[in-house]
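Peer 1: Per Swiss-Prot, domain 'C2' is recorded for 1-105. Under the heading domain 'WW 1', Swiss-Prot lists 229-262, citing sequence analysis as support. Annotation comment: Swiss-Prot describes 331-364 as domain 'WW 2', evidence class sequence analysis. Residues annotated as domain 'WW 3' in Swiss-Prot: 387-420. For the mutagenesis experiment TYR516 to Ala, the note given by Swiss-Prot reads: Has subtle defects on both initial ubiquitination and chain elongation of substrate proteins. The note that Swiss-Prot attaches to the published mutagenesis TYR521 to Ala is: Has defects on both initial ubiquitination and chain elongation of substrate proteins. Recorded in Swiss-Prot as a mutagenesis result, ILE537 to Asp carries the remark: Has defects on both initial ubiquitination and chain elongation of substrate proteins. Swiss-Prot gives this note for the published mutagenesis PHE618 to Asp: Has defects on both initial ubiquitination and chain elongation of substrate proteins. Among the mutagenesis entries in Swiss-Prot is LEU733 to Ser, noted as: In RSP5-1; impairs ubiquitin-thioester formation and catalysis of substrate ubiquitination. Swiss-Prot documents CYS777 to Ala as a published mutagenesis change and attaches the note Loss of ubiquitination.
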Amino acid sequence: MPSSISVKLVAAESLYKRDVFRSPDPFAVLTIDGYQTKSTSAAKKTLNPYWNETFKFDDINENSILTIQVFDQKKFKKKDQGFLGVVNVRVGDVLGHLDEDTATSSGRPREETITRDLKKSNDGMAVSGRLIVVLSKLPSSSPHSQAPSGHTASSSTNTSSTTRTNGHSTSSTRNHSTSHPSRGTAQAVESTLQSGTTAATNTATTSHRSTNSTSSATRQYSSFEDQYGRLPPGWERRTDNFGRTYYVDHNTRTTTWKRPTLDQTEAERGNQLNANTELERRQHRGRTLPGGSSDNSSVTVQVGGGSNIPPVNGAAAAAFAATGGTTSGLGELPSGWEQRFTPEGRAYFVDHNTRTTTWVDPRRQQYIRTYGPTNTTIQQQPVSQLGPLPSGWEMRLTNTARVYFVDHNTKTTTWDDPRLPSSLDQNVPQYKRDFRRKVIYFRSQPALRILPGQCHIKVRRKNIFEDAYQEIMRQTPEDLKKRLMIKFDGEEGLDYGGVSREFFFLLSHEMFNPFYCLFEYSAYDNYTIQINPNSGINPEHLNYFKFIGRVVGLGVFHRRFLDAFFVGALYKMMLRKKVVLQDMEGVDAEVYNSLNWMLENSIDGVLDLTFSADDERFGEVVTVDLKPDGRNIEVTDGNKKEYVELYTQWRIVDRVQEQFKAFMDGFNELIPEDLVTVFDERELELLIGGIAEIDIEDWKKHTDYRGYQESDEVIQWFWKCVSEWDNEQRARLLQFTTGTSRIPVNGFKDLQGSDGPRRFTIEKAGEVQQLPKSHTCFNRVDLPQYVDYDSMKQKLTLAVEETIGFGQE
């Protein structure tokens with residue numbers, strides 16, 4: 001039986017701003033089944049309009065489609081009509097069966113508040129934001145004549161009322177509503193809806209009339225029957241947002257387009273289940289961001305709402321599930337739960353048992369499903385079992401209903417659910433997956449949040465060490481936790497990430513240079529460095545070590561890599577772990593071999609050693625006791641193990657105790673000691689320095705092209721040139737284009753830009769006589785379309801090895 005409903009359009013938020021210098025004047029057009037049309041007033045110059053206007057719609061059934069479109073009044077007469085987004089809502093999905101008694105215990109109509117993300121139309125124009133809508137079924141009134149479904153809007157005379165916040169009420173027909181922004185706008189709205197220029201309204205109108213035109217004038221069927229008779233037990237008939245009928249089997253929690261029959265066998269039902277599963281998988285594979293590339297190694301997260309989601313229109317289904325909206329018929333909330341509403345009208349749920357809140361309706365079991373590189377399900381967990389997101393995290397949906405996550409602590413985004421294990425390829429080493437989980441936890445801690453404001457540091461390239469020392473040491477730790485803004489003297493470049501990456505790259509080369517006597521190369525090789533025990537030759541050495549500790553902490557805090565590797569023992573010392581004999585191998589291989597030989601062989605009568613060590617200090621040999629009166633205690637087979645432990649402790653730790661303490665004082669001013677202990681020494685090395693080895697195939701795999709395609713000759717020449725270079729030249733190219741020669745542990749897929757992860761990009765730009773130009777903040781290189789390989793290689797090499805400094809376009 002047809003019913004009447006009330007639709008209150010509360011507000012919209014975060015609308016898309018198409019003009020740089022002005023905000024839109026948004027108004028909304030509400031349409032039921034394509035022939036009942038209402039319009040709100042226009043809110044002036046805002047991206048967050050607040051209407052709070054109520055509309056009444058008659059002759060509604062649960063299959064009716066409510067379409068809400070948002071336009072910019074200033075542009076409504078233009079070609080695109082100032083389109084700002086559309087939302088389609090099936091009334092039955094929100095209010096349930098309209099023939100049921102849905103009144104509350106107080107006799108007032110039950111209201112359902114929903115929040116829906118705005119969607120694109122067929123023209124593909126970018127939209128953003130969401131609508132807050134309140135729907136309620138009105139009490140039954142006296143019978144009235146029903147207009148035939150074949151009548152157009154211009155011939156109908158049904159009346160409705162429009163209620164606004166100021167209390168005024170006016171009467172309007174379908175053609176003319178006094179609540180329209182203007183008379184011209186109202187006529188334009190009507191003509192637009194009749195001509196079908198808006199794809200969403202046109203689709204809903206066509207599908208509704210095609211399916212219901214023959215039956216709506218005679219009888220309205222319930223969800224459990226149709227013109228062919230009653231459905232089998234446990235089956236229900238529903239209509240998606242485009243008016244297409246599908247069937248829900250509540251027995252198996254599956255959906256199908258095929259109408260079930262009473263004699264349907266279990267085998268047929270099983271085949272249908274498999275078919276639906278495969279259909280859902282194919283739909284999921286096709287979900288990508290607009291303009292994005294489909295990468296088999298990436299992981300897609302899908303939110304589902306059980307049997308309430310039809311087998312098509314996954315975008316609307318995922319958007320509905322993400323809002324955590326309720327559906328009538330779900331029953332009472334579990335014990336200890338309460339439903340509340342935000343000031344914007346969005347429903348949320350309070351669990352008084354655990355004193356937590358969630359957007360997810362506990363009566364609706366939602367799943368987060370993770371797909372692997374072969375598009376097979378590798379994880380499926382209920383949202384309720386995953387628990388809340390870490391502090392500062394938020395889950396959002398793209399325009400294509402793909403779930404992504406926002407880390408407000410670091411102002412970055414990611415596809416990966418921070419509550420789930422690593423979404424890396426399944427063939428990567430286990431330590432990388434473990435490391436990623438630890439990093440997510442580490443970054444989510446309140447102490448690692450970037451504070452409001454900016455920290456400005458200005459340095460000269462030729463005096464970067466001393467200038468950085470003066471700038472960083474004069475700042476308080478709280479100031480250093482604000483967003484870093486690095487400025488090179490005499491250069492115009494703005495720091496959106498690339499300048500600061502180059503700052504840390506250049507500074508690490510200077511402050512770890514043995515020329516300053518603060519660090520020295522290990523005896524094992526000339527690549528790893530260790531603290532110089534004779535750094536005291538510089539009377540200010542402890543202040544410099546505190547400064548270096550601050551720089552390392554700054555790099556970790558702001559996600560910047562340092563171009564240096566310490567000996568492994570230093571990372572263990574930072575974690576307060578005890579050093580052992582194996583750590584000596586990276587410090588001095590000859591000493592390690594000698595101590596190891598002592599443990600494996602008898603030394604009685606062979607070695608004449610005591611519990612002391614000789615330390616050379618600027619040409620003077622000083623004897624140091626490893627234990628009290630150690631120089632008079634002989635080393636034997638019985639106590640040689642103790643000697644090895646004491647000598648290792650002295651050789652690695654005790655000689656540099658003062659310098660290391662100053663270093664850690666500076667480091668812990670930005671990174672609390674208890675947080676960094678979640679890592680082991682190998683992971684801490686990756687956290688500070690990233691990975692130096694460059695994988696060309698991984699680089700190519702995670703590269704985007706603008707103006708070029710991967711098959712273009714210039715691109716082939718570029719990768720041929722990179723392949724011919726050695727690792728040092730590749731590192732220089734990476735530093736030229738991104739500001740650092742290091743890459744994250746997850747490879748090029750996790751390269752960071754100015755606003756979060758940003759892939760390496762090659763753009764077609766510049767004249768052939770020009771050198772390539774880099775944009776380090778955006779990991780982008782402008783590569784002209786050179787005419788031959790030799791000229792491209794020559795100019796690329798010249799740009800990488802000879803250019804210096806930042807400019808501004």
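Each residue, glycine too, has its Cβ placed from N, Cα and C.
In terms of burial and nearby residues, how do these features look in this structure?
Peer 2: Averaged across the domain 'WW 1' (229-262), pLDDT in this predicted model comes to 77.
The residues of the domain 'WW 2' (331-364), classed with DSSP into helix (H, G, I), strand (E, B) and coil, number 0 helix, 13 strand, 21 coil.
Around the Cβ of TYR516 (mutagenesis position), a 10 Å sphere holds 15 further Cβ atoms from the protein chains shown.
In this structure, TYR521 (mutagenesis position) is part of a beta strand by DSSP.
Around ILE537 (mutagenesis position), the same-chain residues six or more apart in sequence whose CB sits under 8 Å from its CB are CYS517, PHE618, listed in sequence order. For the recorded site, ILE537 (mutagenesis position), the DSSP three-state label reads helix.
According to its DSSP assignment, PHE618 (mutagenesis position) is coil. Over all protein chains present, the Cβ of PHE618 (mutagenesis position) has 7 other Cβ atoms lying within 10 Å.
Proximity of LEU733 (mutagenesis position) to non-local residues of its own chain (separation of 6 or more, Cβ distance below 8 Å) is seen for VAL722, TRP725, LEU796, VAL800, given in sequence order.
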Peer 1: Mind tallying the domain 'WW 1' (229-262) by DSSP state, helix then strand then coil?
Peer 2: 0 helix, 15 strand, 19 coil
Peer 1: Around the C-beta of TYR521 (mutagenesis position), how many further C-beta atoms are within 10 angstroms, looking at every protein chain?
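Peer 2: Taking every protein chain into account, the count is 15.
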Peer 1: Taking just the CA atoms, what is the gap between TYR521 (mutagenesis position) and CYS777 (mutagenesis position) in Å?
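Peer 2: With distance taken Cα to Cα, CYS777 (mutagenesis position) is 32 Å from TYR521 (mutagenesis position).
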Peer 1: Sort TYR516 (mutagenesis position) into helix, strand or coil using the DSSP assignment.
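Peer 2: The residue in question, TYR516 (mutagenesis position), is helix (DSSP, three-state).
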Peer 1: Count the other Cβ atoms sitting within 10 Å of the Cβ of CYS777 (mutagenesis position), across every protein chain shown.
Peer 2: 22
Peer 1: How long is the line from the C-alpha of TYR516 (mutagenesis position) to the C-alpha of CYS777 (mutagenesis position), rounded to the nearest angstrom?
Peer 2: 31
